[in-house]
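Engineer: Straight from Swiss-Prot, here's the annotation block:
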{"type": "MUTAGEN", "residues": "Ile13 to Ala", "note": "Requires increased levels of calcium to block Yop secretion. Can assemble needle polymers on its surface"}
{"type": "MUTAGEN", "residues": "Asp17 to Ala", "note": "Exhibits constitutive Yop secretion in the presence or absence of calcium. No change in NF-kappa-B/AP-1 activation"}
{"type": "MUTAGEN", "residues": "Val19 to Ala", "note": "Shows drastically reduced NF-kappa-B/AP-1 activation"}
{"type": "MUTAGEN", "residues": "Asp28 to Ala", "note": "Exhibits constitutive Yop secretion in the presence or absence of calcium. Requires high levels of calcium to block Yop secretion. Can assemble needle polymers on its surface"}
{"type": "MUTAGEN", "residues": "Asp28 to Cys", "note": "Exhibits constitutive Yop secretion in the presence or absence of calcium"}
{"type": "MUTAGEN", "residues": "Asn31 to Ala", "note": "Shows no Yop secretion in the presence or absence of calcium"}
{"type": "MUTAGEN", "residues": "Val34 to Ala", "note": "Shows no Yop secretion in the presence or absence of calcium"}
{"type": "MUTAGEN", "residues": "Asp46 to Cys", "note": "Exhibits constitutive Yop secretion in the presence or absence of calcium"}
Amino acid sequence: MSNFSGFTKGTDIADLDAVAQTLKKPADDANKAVNDSIAALKDKPDNPALLADLQHSINKWSVIYNINSTIVRSMKDLMQGILQKFP
């Protein structure tokens, strides 16, 4: 499982750029795993083990990108709420 170390060390992540940077490596790793699984299927497209590995890689990729999207949306909503309270 990917390590979201920026969120577990008790450090403050106060801006959207820091959040995006923290999530970049797990997203890149998941993307690479999907691409590697697809490349492995080119030689043996009917291998059940390789198909299962691709399914797992795609599921992991999907979860990581959903987490990324949710966090970015939450940060946007938080910042928008703060800005709306200013006169």
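Just so you know, glycine gets a Cβ as well, placed from its N, Cα and C.
How buried are these features, and what lies next to them?
Structural biologist: Counting Cβ atoms from all protein chains shown, Asp17 (mutagenesis position) has 9 others lying within 10 Å of its own Cβ.
Under the DSSP three-state reduction, Val19 (mutagenesis position) is assigned to helix.
Within the same chain, no residue at least 6 positions away from Asp28 (mutagenesis position) has a Cβ under 8 Å from its Cβ.
The DSSP secondary structure for Asp28 (mutagenesis position) is helix.
In sequence order, Trp61 constitute the residues six or more apart from Asn31 (mutagenesis position) in its chain with CB-CB distances below 8 Å.
Cβ neighbour count for Val34 (mutagenesis position) (all protein chains, 10 Å cutoff from its Cβ): 17.
Taken residue by residue with DSSP, Asp46 (mutagenesis position) is part of neither helix nor strand, so it is coil. In this view, Asp46 (mutagenesis position) is surrounded by 7 other Cβ atoms within 10 Å of its Cβ, with every protein chain counted.
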Engineer: According to DSSP, folded down to helix, strand and coil, what is Val34 (mutagenesis position)?
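Structural biologist: SS state of Val34 (mutagenesis position) = helix.
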